[in-house]
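For the mutagenesis result Ser142 to Ala, the note given in Swiss-Prot is Slightly increased MIC against E.coli K12 (MIC=15 compared to MIC=5). What Swiss-Prot says about the mutagenesis result for Ser142 to Val is this: Slightly increased MIC against E.coli K12 (MIC=25 compared to MIC=5). Record note (Swiss-Prot) on the mutagenesis of Glu149 to Ala: Disrupts oligomerization. Loss of antimicrobial activity. As a published mutagenesis entry, Phe150 to Ser appears in Swiss-Prot alongside the note: Loss of antimicrobial activity against M.luteus. Swiss-Prot lists Phe150 to Ala among its mutagenesis entries, and the accompanying note reads: Loss of antimicrobial activity against M.luteus. For the published mutagenesis Lys151 to His, Swiss-Prot gives the following note: Reduced antimicrobial activity against M.luteus. Swiss-Prot documents Lys151 to Ala as a published mutagenesis change and attaches the note Loss of antimicrobial activity against M.luteus. Here Swiss-Prot describes Lys151 to Arg as a published mutagenesis experiment; the accompanying note says: No impact on antimicrobial activity against M.luteus. According to Swiss-Prot, the mutagenesis experiment Gln155 to Ala carries the annotation: No impact on antimicrobial activity against M.luteus. Quoted from Swiss-Prot, the note attached to the mutagenesis of Arg156 to Ala states: Impacts oligomerization. Loss of antimicrobial activity.
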Amino acid sequence: MKTQRDGHSLGRWSLVLLLLGLVMPLAIIAQVLSYKEAVLRAIDGINQRSSDANLYRLLDLDPRPTMDGDPDTPKPVSFTVKETVCPRTTQQSPEDCDFKKDGLVKRCMGTVTLNQARGSFDISCDKDNKRFALLGDFFRKSKEKIGKEFKRIVQRIKDFLRNLVPRTES
């Protein structure tokens, strides 16, 4: 025979299961990293694999591309890191380190997943060689100056030729 006590017990279990059902999706959502958190995790991996003396820290994060909602699908990322003053052997977070004056800058591209439990990344970084950028600026400015000078020379030749043509007196 069923007692009132059994009814309360069944009601409690139902309530526990209902609450558990409501909390589980929140736990799953909490395991999804934000775009920036996934990039910071990738930078931690870059620092672990690096043979450079100092840690790198996020300098610039390109805007987040439009993405699907699946946290297991690799998402494209691109960002720039800069060398900090903290040695790689330190246990300090790169975010707590100051950038090194004239520190090495690297441009990084690849993919990250936002699933915290199975988070992965495939990132490659190249030195952001400012010398080549400066060389490009030099050639662009030189081209502009040469173009202006060329136009000036052409105008002087035209003026000279106009003056050579015999003038008729009226």
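We count from 1, first residue shown onward.
Quick reminder: no glycine exception, Cβ is built from N, Cα and C everywhere.
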Inset, instruction - Given the mutagenesis positions Glu149, Lys151, Arg156, state which is nearest to Ser142 (mutagenesis position) when distance is taken between Cα atoms. - result: Glu149
Legend entry - DSSP-derived structure type at Arg156 (mutagenesis position), helix or strand or else coil: helix
Inset, instruction - Please report the number of other Cβ atoms within 10 Å of the Cβ of Arg156 (mutagenesis position). - result: 10
